[in-house]
Amino acid sequence: MDFDNLLNLEEQYYQEGFLEGQNENIKQSFLEGKQYGLQVGFQRFTLLGQMEGLCDVIESYGLHSPTLEKNIHTIRTLMKGLKMNNDDESVMEFERVLIKLKNKFRTILITLHRLVKDKRTPTVTFEVFEDVSRAIAGEIRGFVENEDIAKNKTKQNQAQSW
């Protein structure tokens, strides 16, 4: 009989536990990375979607301002050129274009305010627009079929069920 395996039994269980913990950590890290990526992507493109929507609304007013139309066209052109990739070059390009988009959108809001000239309504500034965007992007919730069950789940459990 060979009793050498019995002497190494503790080491064997230690190694099995270590490998099991390592594999579980890899799964959890992947899940956290996926959640973070979804959140960042949602936050970035929420602002662009709101800009696009407000450009549609402003165009529907029919104000016929050449400056306004030119800036809206510029915003739409810049948005069409954005790539949805996640490599370093695309992210840097996105950040560069986002700065241009924000500045053009500020110009649109200022022009719109001058054209409307209604003193009774509060001015829509870009800061107000960004606050609305942050409020929307901060309310990220996953889709759940049964609301009662969702209230009892922690965010981690809900994310794992995605």
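In case you wondered, yes, glycine gets a Cβ from its N, Cα and C as well.
Under mutagenesis, Swiss-Prot gives PHE18 to Leu with this note: Lethal at 37 degrees Celsius; when associated with D-57, D-103 and G-134. Over all protein chains present, the Cβ of PHE18 (mutagenesis position) has 10 other Cβ atoms lying within 10 Å.
A mutagenesis experiment is reported in Swiss-Prot for this position, GLN50 to Arg, and the note states: Lethal at 37 degrees Celsius; when associated with G-11, L-94, S-101 and S-146. GLN50 (mutagenesis position) is surrounded by 17 other CB atoms, counting those within 10 A of its CB over all protein chains shown.
LYS83 (mutagenesis position) falls outside any helix or strand according to DSSP and counts as coil. A mutagenesis experiment is reported in Swiss-Prot for this position, LYS83 to Glu, and the note states: Lethal at 37 degrees Celsius; when associated with G-11, P-19, L-113 and G-147.
Experimental mutagenesis is annotated in Swiss-Prot for LEU101 to Ser, with the remark: Lethal at 37 degrees Celsius; when associated with G-11, R-50, L-94 and S-146. Using a 10 Å radius centred on the Cβ of LEU101 (mutagenesis position) and all shown protein chains, the other Cβ atoms total 19.
As a published mutagenesis entry, ASN103 to Asp appears in Swiss-Prot alongside the note: Lethal at 37 degrees Celsius; when associated with L-18, D-57 and G-134. The Cβ neighbour count for ASN103 (mutagenesis position), using a 10 Å radius and every protein chain shown, is 12. According to DSSP, ASN103 (mutagenesis position) sits within a helical segment.
According to Swiss-Prot, the mutagenesis experiment GLU147 to Gly carries the following note: Lethal at 37 degrees Celsius; when associated with G-11, P-19, E-83 and L-113.
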List of residues, in chain order, with Cβ under 8 A from that of LYS83 (mutagenesis position) and at least 6 apart: SER90, GLU93, PHE94
Between LEU101 (mutagenesis position) and GLN50 (mutagenesis position), the C-alpha gap once rounded to whole angstrom: 12
Distance, ASN103 (mutagenesis position) to GLN50 (mutagenesis position) (CA atoms, angstrom): 15
Spatial separation of ASN103 (mutagenesis position) from PHE18 (mutagenesis position) - C-alpha basis, Å: 53
